[in-house]
Every structure is written in C-alpha cells, then in structure tokens.
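Chemist: Got a structure for you, written out below as structure tokens; questions coming shortly.
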Amino acid sequence: MAQGLIEVERKFLPGPGTEERLQELGGTLEYRVTFRDTYYDTPELSLMQADHWLRRREDSGWELKCPGAAGVLGPHTEYKELTAEPTIVAQLCKVLRADGLGAGDVAAVLGPLGLQEVASFVTKRSAWKLVLLGADEEEPQLRVDLDTADFGYAVGEVEALVHEEAEVPTALEKIHRLSSMLGVPAQETAPAKLIVYLQRFRPQDYQRLLEVNSSRERPQETEDPDHCLG
C-alpha cells in the first residue's frame with residue numbers, strides 16, 4: 001500500500017448470502033488467505049486511547065493506523081495508514097511523548113517505548129473487489145473483506161482508499177451505496193475484531209477503552225476502530 005493513503009471503511013455483520021450477493025453485483029474474488037495479526041500497546045493502552053493502532057501482520061510487516069479528519073460522523077471510520085517503519089516510529093514517539101529514539105526499526109523501539117503484545121489472533125479472509133455501476137473507470141475499486149477470526153467472530157468491511165481529504169465524501173457515498181446493496185441496515189455498526197477480542201479476553205482493558213470512548217466527542221471512531229483494524 002502506498003504510504004499516506006487515507007482508508008475510509010465501514011464494518012458490517014456478514015450473513016450466509018453475502019458472498020453470493022457480491023457475485024450478483026459483479027464482484028470478483030481476489031483471494032482467500034489466512035494470517036496472524038499481533039497488536040502492541042503500553043500496559044495503560046496509551047496508543048488505543050489516542051485512537052492509534054499498532055499491528056504487525058505475519059509475513060507482511062508493521063502498520064500504524066492514525067485517526068483521520070474530525071467531524072466525519074456515521075457508521076464508518078476514516079484512518080491514515082502508515083507502513084514505512086521510520087514514519088511509524090516517529091509517530092509513536094510523538095503520541096507517547098518520547099524523544100531521542102531516532103527513526104529506526106519498530107521492533108527496536110518496542111522496549112524503550114514500553115510497548116508489549118496485547119492481542120494476537122488468526123484471521124481467515126476472503127477479499128473481493130468491485131466497481132459500482134455508473135462509477136468512473138478511473139475511480140479506485142471498492143474492496144470488501146469478509147473475515148472470520150479464530151475466536152469465532154465474523155465481520156465484513158467495505159473499504160475505499162483515497163489520496164486526499166477532498167475525496168472522502170465521494171468514497172463515503174460509494175461505501176454507503178454498496179452497503180445498502182448488500183442489505184446492511186443504514187445505521188448498523190459492527191466492532192472490529194480487536195475490540196471483540198479485548199471484550200472477551202481482556203475485559204478490564206475493554207472497559208478502559210469504553211470509558212475513554214464515552215468522554216469523546218466522536219465516540220463512533222473508537223467504538224468501531226479498526227481496524228481496525230483489518
């Protein structure tokens with residue numbers, strides 16, 4: 001993924017007929033894959049409380065999701081995805097208010113920054129792409145990921161990647177159109193896999209995030225992060 005792209009996404013709860021519906025809409029199955037994601041944070045969840053999500057995907061590398069523009073409300077989230085390790089390290093140091101660590105590898109700064117593993121799970125994914133009827137051929141395709149985690153939670157995600165904030169409203173309109181075509185209720189929200197993992201296996205951490213969420217002006221973005229979190 002190109003550095004600095006803005007990810008606009010909406011999560012939903014898929015049903016048994018979701019893949020068939022995607023085919024009816026002209027969607028193409030790109031691949032099926034299984035992977036392990038491991039998430040890192042401080043014991044106090046300082047990153048998550050700041051709406052930052054650090055993940056290492058097995059055989060893929062590091063990614064840090066940072067919040068997008070303020071004031072975008074609705075059953076969706078908007079994040080900037082950082083994948084270049086020096087950029088990730090610089091942002092981590094900024095959020096955690098740490099100086100003097102340079103811009104090296106992410107793994108090298110985990111200890112100095114007090115970051116530790118907080119969640120790790122395996123996901124089975126089917127990845128789809130499609131273009132809505134009437135869309136400009138030069139517009140990026142919409143992506144739909146259907147995930148099932150190894151702890152039994154299934155979630156879908158409609159995603160568009162854009163380069164500038166000015167492109168976000170158009171991306172949102174396309175995401176909402178496709179969601180409607182898939183039968184997703186207009187205001188349905190679905191938590192990210194990581195949030196459900198914390199709720200089930202680290203309830204105290206989950207409660208801590210809920211308390212932070214309740215004090216925010218934009219609660220939706222913490223309630224449905226992640227993919228955060230993919």
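Each residue, glycine too, has its Cβ placed from N, Cα and C.
Heads up, this one's the original sequence, none of the swaps are in it.
As listed in Swiss-Prot for this protein:
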BINDING   Glu7, Glu9, Asp145, Glu157, Glu159  Mg(2+) binding site
BINDING   Lys11, Arg55, Arg57, Lys65, Arg125, Glu157, Lys193  substrate binding site
DOMAIN    5-201  domain 'CYTH'
MUTAGEN   Lys11 to Ala  Mildly decreases enzyme activity
MUTAGEN   Asp37 to Ala  Strongly decreases affinity for thiamine triphosphate and enzyme activity
MUTAGEN   Tyr39 to Ala  Strongly decreases affinity for thiamine triphosphate and enzyme activity
MUTAGEN   Lys65 to Ala  Strongly decreases enzyme activity. No effect on affinity for thiamine triphosphate
MUTAGEN   Glu81 to Ala  Mildly decreases enzyme activity
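Set these features in their place in the structure for me.
Modeler: When Cβ atoms from all protein chains are considered, those within 10 Å of Glu159 (Mg(2+) binding site) total 20, not counting its own.
The DSSP secondary structure for Lys193 (substrate binding site) is helix. Counting every protein chain shown, 28 other Cβ atoms lie within 10 Å of the Cβ of Lys193 (substrate binding site).
Around the Cβ of Lys11 (mutagenesis position), a 10 Å sphere holds 30 further Cβ atoms from the protein chains shown. Annotation note: Lys11 (mutagenesis position) sits in a strand segment as assigned by DSSP.
DSSP classifies Asp37 (mutagenesis position) as strand under the three-state reduction.
According to DSSP, Lys65 (mutagenesis position) sits within a strand segment.
Under DSSP, Glu81 (mutagenesis position) is assigned to a strand (E or B) in the three-state scheme. The local packing around Glu81 (mutagenesis position), expressed as other Cβ atoms within 10 Å of its Cβ over all shown chains, amounts to 20.
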Chemist: Averaged over the whole of the domain 'CYTH' (5-201), what is the pLDDT?
Modeler: 90
Chemist: Does DSSP put Glu157 (Mg(2+) binding site) in a helix, in a strand, or in coil?
Modeler: strand
Chemist: Give me the Cα-Cα distance between Asp37 (mutagenesis position) and Arg57 (substrate binding site), rounded to a whole Å.
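Modeler: Approximately 5 Å lies between the Cα of Asp37 (mutagenesis position) and that of Arg57 (substrate binding site).
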